[in-house]
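Novice: Found this in Swiss-Prot, in case it helps:
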type	residues	note
DOMAIN	128-380	domain 'CoA carboxyltransferase C-terminal'
MUTAGEN	Cys297 to Ala	Loss of 30% of carboxyltransferase activity in E.coli
VARIANT	Met313 to Ser	In strain: cv. Miranda
MUTAGEN	Cys317 to Ala	Loss of redox control, also 20% loss of carboxyltransferase activity in E.coli
VARIANT	Phe452 to Leu	In strain: cv. Miranda
VARIANT	Val631 to Glu	In strain: cv. Miranda
Amino acid sequence: MASSSATLVGSTASDLLRSSTTGFTGVPLRTLGRAGLVLKRRDLTVSVTAKLRKVKRREYPWSSNPDPNMKGGRLRHLSTFQPLKQPPKPVILEFEKPLINMEKKINDFRKVAEKTGVDLSDQILALEAKYQKALVELYTNLTPIQRVTVARHPNRPTFLDHMYNMTEKFVELHGDREGYDDPAIAAGLGSIDGKTYMFIGHQKGRDTKENIKRNFAMPTPHGYRKALRLMEYADHHGFPIVTFIDTPGAFADLKSEQLGQGEAIAHNLRSMFALKVPVISIVIGEGGSGGALAIGCANKLLMLENSVFFVAMPEACGAILWKSNKAAPKAAERLKITASALLDLEIADGIIPEPLAGAHTDPSWMSQQIKIAINEAMDELTKLSTEDLIKDRMHKFRKLGVDGIQEGIPLVPSKKVNTKKREIGVPPKRQEVPIPDSQIEAEIEKLKKAIFEGEDSSAAKKNPGSQIGSAIDKLKGLFLEGKDSSAAKKTPGSQIVAELDKLKGLYLEAKDSSAAKVPGSQIVAEIEKLKNSIFEDEDSSSAVLPEKIPGSEIAVEIAKLKKNILEGKDSSSEPSKLDLDKTIETLKREVNREFSEAVKAAGLTKTLTKLRGEISKAKAGNQPLTPLLKVEIKSFNQRLSAAPNSRKLLKKRGLLREVTKVKLLLDKNKAATRKQELKKKSDEHKEAARLEQELKKKFDEVMDTPRIKEKYEALRSEVRRVDASSGSGLDDELKKKIIEFNKEVDLELATAVKSVGLEVESVKPGHGWNKSSVPEIEELNKDVQKEIEIVANSSPNVKRLIEQLKLEVAKSGGKPDSESKSRIDALTQQIKKSLAEAVDSPSLKEKYENLTRPAGDTLTDDKLREKVGVNRNFS
């Protein structure tokens, strides 16, 4: 600063400052300027001090000498996840409480036995068998909502638990390279059997603290971008990708929406379809909506047995559709969220079996099953080329839905549209093409032949057939005269109708002689059809629409139907129901078209719409029609009868009514025939059962006679003395005695059977059945064996039971104790029952019945002898 005095007055630069504390040593500059102070030069010393707090020095995350072969193969300094040192506390689900009570009873019995020294092993074994049976029944018949609770079990193994159990090496990778690392999604490189994979999955917590840290496995956009980054990394280096799905859904808070939650999910969906490496998705818990799909667009979707995959949580669905959270069980049933339901819908590609009570009961075994499934799926996918992999992934999702989309197959449009421009000018009205005379004559000749075939020669006294023939000849002449333009006015359609009515009456009179083979109602219906085909409307000036079916085509269809009915009656078989239904549908279309034309011509379109609306409201409310509405309907029908084509409409309605009656009669006849057949079969079964009981009774009487009983006991004691369970250990003399005893029993039994009223035929053993059926029996055995193999390889339940049986046999070491033997027997019975239920095929049943039906025809058949107990052994 200059040594001369400086007066700080007036408007100086310091006046622009607004701070009241700016100045020299805390004195404002503005105050200094006003006071007119004179500043002298002096030495100024300025010192700046800062107090720094003591901070903890951060350690570098990478170890100076990492051990890649440490236990579990994980570089622990890259992951905060550690396996639990102690098993978690057991959590009892609501539906498991009955099992817990049984378990407490077993423990109480054991404590009592230890304290008192009383042997309660039998009671304990019985309770354990009962507990095991209840456990199997409970977990093999879980409802969808119960599987949801198992999938959400707090102790269920998480994604990183499986990584720790099934990988030789695993390095967790972090970050989305945009400044955030979402803990809800974990990912890393791992190796299985020497092959490197990129593993990505939702990570849930194992306690409340971990769940809060992991955000309950609900990812934010950062998590999906992190997953996409690592997928692209794996795609670049050629690592197959395995994703693990276990999330209730994407995190739906306001900030996630602002950061682009929907965009991140959509970006993942699009990018996953373009990955050039195999992709497998495994649902290990619950898969919720888009949060699961964002890492679930894979070539194969596998599901654990108790996992669920849904578009909306059952609780949310119940609240939306049924306005109550209590409707969650119904919603879970309707949503089809279980693994088995999704496998049937071809959404899931496979089911990985779980331990009996869920994956949380044996996490290590569960991880090994997942490992096996990954290896099998990867062996299949690695054989495909890159192009085939992408196509396979696309087709998997394209075929989803009710009908699915089949690629490369042209689809014919349901409604074709003519896009050609209409030519200028009014096209001439097309005239109705008349039915050819030859066709009408052929129709009448066929009808005449059908009626004459229905007569009996014994009814020639009345000779109604000749009267019908003359009536038809007269009808033919009238029709040919009517076709002549000069005589058309002389022969109106009413005369033709009168002759047809007369013809109908003559036939009905002839029908009373009970000589007609063809049902009268059918012939009458055919005459009505012919009448409508021949009758030409007097109003020939009306224009014919392009979509109208010509009368000749209707006549041909009715002729085909009549021929089918007549041939079906002559051959004692039913007429083709397809032709009848087709004719009815054709007539319905014609009636609807004529009705639409009549409504349009009478100007009743708006009235019809109004009436339909009022009738629909009345039906919806289950209320009768009001008198006013009935009057309006009656007025509508009267006005409709004035339409130009009303007579055509009435004729076609009558024809439709008659054909429908024929169909009803045929259906009724079919039902009656079916009822008679069922009754006959029932009577046969009852008679067979009665005879079987009678034969058993007679056999018991024969065996209970003192002489036979004494010989039987003597032979039995000799066989026991020889100590031979098969015939190879018996001497010739003893064999001879047994044969003689069998002959004596057969003779006594034959005498007893004759007293029942049955005939006995002597047939050598083994010759009572048809040798030609041997190939059929072998084929049936092969089919049954094939079905059993398919079920054993495809059913998760059967697989699990077989694995448990193998494990139980291995534990026993070939010498099972009573407890182990009971468990083995229980598992064997369960496997047999499951196989029997799964192989319950109608085709196999039919083959078996065809083979076994002749077995009861002769008494000496080996199977019948075994059935009534003749072939007893002496062991």
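Any Cβ shown, glycine's included, is placed from N, Cα and C.
As the structure is a computational prediction, the values presented were derived from the model and not from experiment.
Situate these features within the shown structure.
Specialist: Cys297 (mutagenesis position) falls outside any helix or strand according to DSSP and counts as coil.
Taking a C-beta cut-off of under 8 angstroms and a sequence separation of 6 or more, Met313 (variant position) has the following same-chain neighbours: Pro248, Gly249, Gly288.
For Cys317 (mutagenesis position), the same-chain residues 6+ apart in sequence whose C-beta sits under 8 angstroms from its C-beta are Ala328, Ala331, Arg334, Leu335.
Sequence-distant contacts (6 or more apart, same chain, Cβ under 8 Å) of Val631 (variant position) do not exist in this structure. In the three-state DSSP reading, Val631 (variant position) counts as helix.
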Novice: Count the other Cβ atoms sitting within 10 Å of the Cβ of Cys297 (mutagenesis position), across every protein chain shown.
Specialist: 21
